[in-house]
Amino acid sequence: MQDKIPTIAELRELSLRLLTKIPYLKMLVLFGSRATGNINANSDWDFAVLYDEEKYNLYIQNNPLAAFVIPGILGEIFKINSDKIDIVELNHCSKLIAHFVARDGKVLYEEPGDEFDKFQQRVLLSNTEIKKIEKTKLENIENFLQRWGV
């Protein structure tokens, strides 16, 4: 792997090579600290992927381990350590994670060209919705702790 950290522009250019190895990819987004610029020596690489479900399901039939090799493919093409890569599948993630990807993410690849705009329109939450989700999560944690006598 290289010592040089690739720029967003370099990642966008390199991402065009992904389709040969991930033919069901519709969108790739960098999010988290690398997208916001709040990085440190231990920062990982958070990527969100959106797949064409039909193509993905057909591909998985012949390549059952395909989902597990995505970090390796991204690491190889972007020349970054695959152990530092986290993948979120936007087809199956929580509303809150999808919101943060839509709010803070940097699109590296999308097909068709307005996929990220459509995604943002679908998943961006209002402050009221975020507070409601956070309240529900806190209540769930409190209930769990009470059941365990903590």
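From the backbone N, Cα and C atoms, a Cβ is placed for every residue, glycine too.
Those substitutions? Not in this structure, it's all original residues.
For reference, Swiss-Prot has these:
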ACT_SITE  Asp44  active site
ACT_SITE  Asp46  active site
BINDING   Asp44, Asp46, Asp86  Mg(2+) 1 binding site
BINDING   Asp44, Asp46  Mg(2+) 2 binding site
MUTAGEN   Phe31 to Ala  Very small amounts of HepT are di-AMPylated
MUTAGEN   Asp44 to Ala  No longer neutralizes HepT, no di-AMPylation of HepT
Secondary structure at Asp44 (mutagenesis position), reduced by DSSP to three states: coil
Fewest other C-beta atoms within 10 angstroms, as judged across Asp44, Asp46, Asp86, which are the recorded positions: Asp86
Rounded to the nearest Å - Cα separation of Asp44 (mutagenesis position) and Asp86 (Mg(2+) 1 binding site): 7
CB-centroid shell, 8 A cutoff, Mg(2+) 1 site Asp44, Asp46, Asp86, site residues removed: Gly32, Arg34, Trp45, Phe47, Lys84, Ile85, Ile87
Phe31 (mutagenesis position) versus Asp86 (Mg(2+) 1 binding site) - Cα distance in angstrom: 10
Pairwise CA distance, Asp46 (active site) versus Phe31 (mutagenesis position), rounded so that it is a whole Å: 5
Under 8 Å by Cβ from Phe31 (mutagenesis position), same chain, sequence gap 6 or more: Asp46, Phe47, Ala48, Val88, Phe100, Val101, Asp104, Gly105, Lys106
